[in-house]
Amino acid sequence: MTKVNIVIIDDHQLFREGVKRILDFEPTFEVVAEGDDGDEAARIVEHYHPDVVIMDINMPNVNGVEATKQLVELYPESKVIILSIHDDENYVTHALKTGARGYLLKEMDADTLIEAVKVVAEGGSYLHPKVTHNLVNEFRRLATSGVSAHPQHEVYPEIRRPLHILTRRECEVLQMLADGKSNRGIGESLFISEKTVKNHVSNILQKMNVNDRTQAVVVAIKNGWVEMR
């Protein structure tokens, strides 16, 4: 079984140790190194070439966003997940623009952390459910006010195929993604396993011709396929 090699960069030792402890419980994960500032991140990644870097956004010297930008340019094979206490849209979009593949709030639970690392390691993107919900609400607010959320270009692809290509279960999962639920939360609500939820999400992304969960939700809202609750 191939291991997912992980580096943790966070200037708070207790939090860093807590994250490592959670990841150590997952047999397919291996934390290969830790660091406590953004300036150190590049040296660590150059040496270990991890699959995933978990990066705190607020650190002395070089902050997490600047460190992420540097890592993406120098070591694009190492995918970065940002850790933050901020759920504001500006923080999230700034982090994603630098090339981060994930954005987690530090209030996350263990299941969300593990799920995010798995998704990002497999080449996907992951946003904390609360962040997804906030971004969707902001997009909806801009849409209803007649202001374009992306005036320069269309970020989210238009759907050329009708929604009825989704099964009823996939429609239920799509609605719960819009509600900001994690895979675990969806599974508990529908009484199905997290693995089954992941399969449904993968099918939804493929059928909707989008890259990640956030795009799927935003496109669904634009087309009136889900309710904002």
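Note that Cβ sites are derived from N, Cα and C of the backbone, with glycine treated the same way.
None of the substitutions listed is reflected here, since the structure keeps the original residues.
Annotated domain 'Response regulatory' per Swiss-Prot: 5-121, in sequence order.
Taken from Swiss-Prot, the feature domain 'HTH luxR-type' applies to 159-224, supported by sequence analysis.
Contacts of H12 (mutagenesis position) defined by a Cβ separation under 8 A and a same-chain sequence distance of 6+ are given as D56, in order along the sequence. As a published mutagenesis entry, H12 to L appears in Swiss-Prot alongside the note: Increases the stability of phosphorylated form.
D56 (mutagenesis position): 26 other CB atoms within 10 A of its CB, across all protein chains. The annotation that Swiss-Prot gives for the mutagenesis experiment D56 to A reads: Prevents both swarming motility and pellicle formation.
D56 to N appears in Swiss-Prot as a mutagenesis experiment; the accompanying note says: Lack of phosphorylation. Decreases degradative enzyme production, but allows full expression of late competence genes. In the three-state DSSP assignment, the secondary structure recorded for D56 (mutagenesis position) is strand.
Other Cβ atoms within 10 Å of the Cβ of T98 (mutagenesis position), summed over all protein chains shown, number 19. Looking at Swiss-Prot, you'll find the mutagenesis T98 to I noted as follows: Increases phosphorylation.
Spatially close to V131 (mutagenesis position) yet at least six residues away along the chain are D87, V92, Y103, L105, judged by Cβ distances under 8 angstroms. Under its mutagenesis annotations, Swiss-Prot gives V131 to L the following note: Increases phosphorylation.
The mutagenesis experiment R184 to C is recorded by Swiss-Prot, whose note states: Does not affect phosphorylation. Cβ neighbours within 10 Å of R184 (mutagenesis position), excluding its own Cβ and spanning all shown chains: 18.
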Q: Sorry to bug you, but what's the C-alpha spacing from R184 (mutagenesis position) to T98 (mutagenesis position), rounded to the closest Å?
A: 29
(Q) Helix, strand or coil for T98 (mutagenesis position)? Use DSSP. (A) coil
Q: Please work out the helix, strand and coil residue numbers for the domain 'Response regulatory' (5-121) from the DSSP assignment.
A: 55 helix, 27 strand, 35 coil
